[in-house]
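Taken straight from Swiss-Prot:
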DOMAIN    108-162  domain 'PAC 1'
DOMAIN    452-567  domain 'Response regulatory'
DOMAIN    611-681  domain 'PAS 2'
DOMAIN    757-974  domain 'Histidine kinase 2'
MUTAGEN   F46 to A  Decreases affinity for agonists and antagonists
MUTAGEN   I74 to A  Decreases affinity for agonists and antagonists
MUTAGEN   F79 to A  Does not bind agonists and antagonists. Does not stimulate autophosphorylation and transcription of target genes
MUTAGEN   I114 to A  Decreases affinity for agonists and antagonists
MUTAGEN   H190 to A  Strong decrease in TodT phosphorylation
MUTAGEN   D500 to A  Strong decrease in TodT phosphorylation
MUTAGEN   H760 to A  Lack of TodT phosphorylation
Amino acid sequence: MSSLDRKKPQNRSKNNYYNICLKEKGSEELTCEEHARIIFDGLYEFVGLLDAHGNVLEVNQVALEGAGITLEEIRGKPFWKARWWQISKKTEATQKRLVETASSGEFVRCDVEILGKSGGREVIAVDFSLLPICNEEGSIVYLLAEGRNITDKKKAEAMLALKNQELEQSVERIRKLDNAKSDFFAKVSHELRTPLSLILGPLEAVMAAEAGRESPYWKQFEVIQRNAMTLLKQVNTLLDLAKMDARQMGLSYRRANLSQLTRTISSNFEGIAQQKSITFDTKLPVQMVAEVDCEKYERIILNLLSNAFKFTPDGGLIRCCLSLSRPNYALVTVSDSGPGIPPALRKEIFERFHQLSQEGQQATRGTGLGLSIVKEFVELHRGTISVSDAPGGGALFQVKLPLNAPEGAYVASNTAPRRDNPQVVDTDEYLLLAPNAENEAEVLPFQSDQPRVLIVEDNPDMRGFIKDCLSSDYQVYVAPDGAKALELMSNMPPDLLITDLMMPVMSGDMLVHQVRKKNELSHIPIMVLSAKSDAELRVKLLSESVQDFLLKPFSAHELRARVSNLVSMKVAGDALRKELSDQGDDIAILTHRLIKSRHRLQQSNIALSASEARWKAVYENSAAGIVLTDPENRILNANPAFQRITGYGEKDLEGLSMEQLTPSDESPQIKQRLANLLQGGGAEYSVERSYLCKNGSTIWANASVSLMPQRVGESPVILQIIDDITEKKQAQENLNQLQQQLVYVSRSATMGEFAAYIAHEINQPLSAIMTNANAGTRWLGNEPSNIPEAKEALARIIRDSDRAAEIIRMVRSFLKRQETVLKPIDLKALVTDTSLILKAPSQNNSVNLDVVADDELPEIWGDGVQIQQLIINLAMNAIEAISQADCETRQLTLSFSGNDTGDALVISVKDTGPGISERQMAQLFNAFYTTKKEGLGMGLAICLTITEVHNGKIWVECPPAGGACFLVSIPARQGSGT
């Protein structure tokens, strides 16, 4: 008997193999053979020994059991004839060739399929190799066969390839949808320019006709004109962005004097500088000739100066300089003495829709597109733009532009025709920020018998509108910002405060906070009027500090009704406080006493009665980690499961605190929860949180924390039970990401189908605007002018403009890509928006649409866009089913109501279509199941996903009269903390 000695070859080539020499056996031959056989048969993978001709000598037990054979059956027989290779004749022939190759001295390795599981009845994939073994003379005497089961690996690779393919297809579809969306908005923006021109043109004609007549509606004409110009500016900006996205924005190069262009734009701001007492310094050379797109260069300078004047306080300094940089480059610098831009935000400010918001100086108007467009125009010129700190404080913007156009570009000469005037600045937009007679706080002589209302609004047009609505019933005085309002309130407290949120100097939410801090003002009711539809902020303000929150736009009738309610409550409260003060008490004191009394009644001690033996068994054998800590969160005891989860031993945990195992960003919340628990302010709680392990890794767990029963004289002991959910959380995050992508793709596809309907819905109000504008022109042109009819026409123009703006807002909101955030849903707005979206497709398919909603609906938390997508998916399925069938009655009914117990919202989508068979109902919500000729079959699966995200249920019923009825139940919000 000989032993094997495996050596590595000195030089390896295609035909090299490991050199294994045979040596004489030692004196302990029997023992060594026994050990070798134990090891050989104990190997988990396939191992076999063949002679030089490929006949079987030895095979380990695992390989034999996998094929369902014995060694005696195959010993001495060709290896390729064994059970493993009997999948097919081709497999047998392939194995024979591999043996012949190895017998010639070449190492063989490949992936093959064999009958190697369940007694040779199941095919598995193995990483197979044949290693030639030679004696000392170099002759091949054995072949060592090895195989490693890689079936799971192959399946995983195939699944990964499939998922990658699906992801690539989804990404490509999203890209196409994004391009379609950009094209759609470009078309909508372009179509809006015509009706806006038809608003402004007739309006200018009316104003020209009424210029010398002292029309009582002149102020309203100016408001309409000013805001229509603002809307036109935003439409033009969106059109520019769409062109840049489509790479259709080009440059019209012209040889021009940059000094003259810069000087012309700068001169438009001199009036604003005088009104705000700002030192406006321009340093320009006499002449600097460059090849640029003049219009885009003027837009660059205009936007930079506009930002500087927005953020520079009264009495500040603004500089605009033009100079040569390195050879063949012009350098434009615009600096101000405003609050500056933090380094962390200097990249973000050039992103689209980003607006800088800093304490004490907030951008109250605009879309956040100005600097984004500046950057785009600069890069089109192959230039650069940067921002840094200005000397002495403030922001310093630097723009570098090449003086020469790219080689081969067409450059117009100075004599080529150009528009008559350079860029004209609409300074009215920036004059609103300057202090003048209208913007200063206005206080009228008060009459003692009328309640006082203070209006805080930075926009003069809106301020004047609110004042006109209320001045007939109340004593109204105004302030342009929160700081001035706080000063006025200290001297003359109002009965009602009406404030905007986004204002310069002091914002509305900061004003509310300051008012509530002052005892003498804390009882004043506050109404917030804002165009910022932030549901989270709205709920926070309503729950903590304000009595009403009204979104812009709003009707004058609704404003008067809400103001009347708040003022009446304030007057009644004042009378009650006065009555109670005569008795030596106050409402606030009584309320405080009631709350404290109720809190004491709710406190109780929870007794735990578990035996020591039972506790010990649970403690030591539980799969969940159990930790006992003192009030300082120091670890007293930790069970084996916790030690295994975190990697700390029993000695490692001695003297450690749970805070040392807590990531720093979670530590404040954990401390607060623990303090509430110890102080009796919170009951037993469960929280999902992370822990730091000994090896530096982080795990996620569900932690349940409670107080142990406490004996008299003993310190409190805290029980913490930790359930490791790291793998579950990672899987859930991956699933959530895929679901978010799928929901967004579905929403984009839905909006793509609605493009024609939305365009139709926008055209209707725009056509009405044009008709009413022409009618108003005729009525005002009559002698005498028909003022009442003109007024009604203007009111209809405003109404239809609001309707077009609402449609655009609704589309932007529906397409906005964002993470799922659960927050209070405005059901009234959801019902209105959904009805508006479905109106056109239902009419186009001759389907009668009815939307029914209860007056009082349960309050639910969720993602409003996803809920709207769910309803639209169900409704469009119903419309399509009715359209494809020959239905005598074509009816679709959407209903919104509470359930019998009032703890859930029930949404019903009922149609009179052909209905659903029992066979179809069993698979209805399965992914990729569809009864249509086209489509992926994902619509109802996405509806199910959205419902489950909101902890709701979805099901379908078949009414006796025919058709189908889909029902969705979403639980109402329970408490204020969920």
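Residue positions begin at 1 at the first shown residue.
From the backbone N, Cα and C atoms, a Cβ is placed for every residue, glycine too.
This is the original sequence, none of the listed changes applied.
Small disclaimer: the values here were computed from a predicted structure and weren't measured.
Everything Swiss-Prot records as a feature, shown here on the structure.
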{"residue": "F46", "record": "mutagenesis position", "DSSP class": "strand"}
{"residue": "I74", "record": "mutagenesis position", "DSSP class": "helix"}
{"residue": "F79", "record": "mutagenesis position", "DSSP class": "helix"}
{"residue": "I114", "record": "mutagenesis position", "DSSP class": "strand"}
{"residue": "D500", "record": "mutagenesis position", "DSSP class": "coil"}
For the domain 'PAS 2' (611-681), the averaged pLDDT of the predicted model is 81
What count of other C-beta atoms do you get within 10 angstroms of the C-beta of I74 (mutagenesis position), across all chains shown? 20
Between I114 (mutagenesis position) and F79 (mutagenesis position), what is the CA-CA distance rounded to a whole number of Å? 13
For F46 (mutagenesis position) and F79 (mutagenesis position), determine the Cα separation and express it in whole Å. 13
Excluding its own, the Cβ atoms lying within 10 Å of the Cβ of F79 (mutagenesis position) add up to 24
Mind giving me a neighbour count for D500 (mutagenesis position)? Other Cβ atoms within 10 Å of its Cβ, every protein chain shown. 26
Given I74 (mutagenesis position) and D500 (mutagenesis position), what distance in Å do their CA atoms have, once rounded to a whole number? 90
Tell me the Cα distance separating F79 (mutagenesis position) from D500 (mutagenesis position), rounded to the nearest angstrom. 87
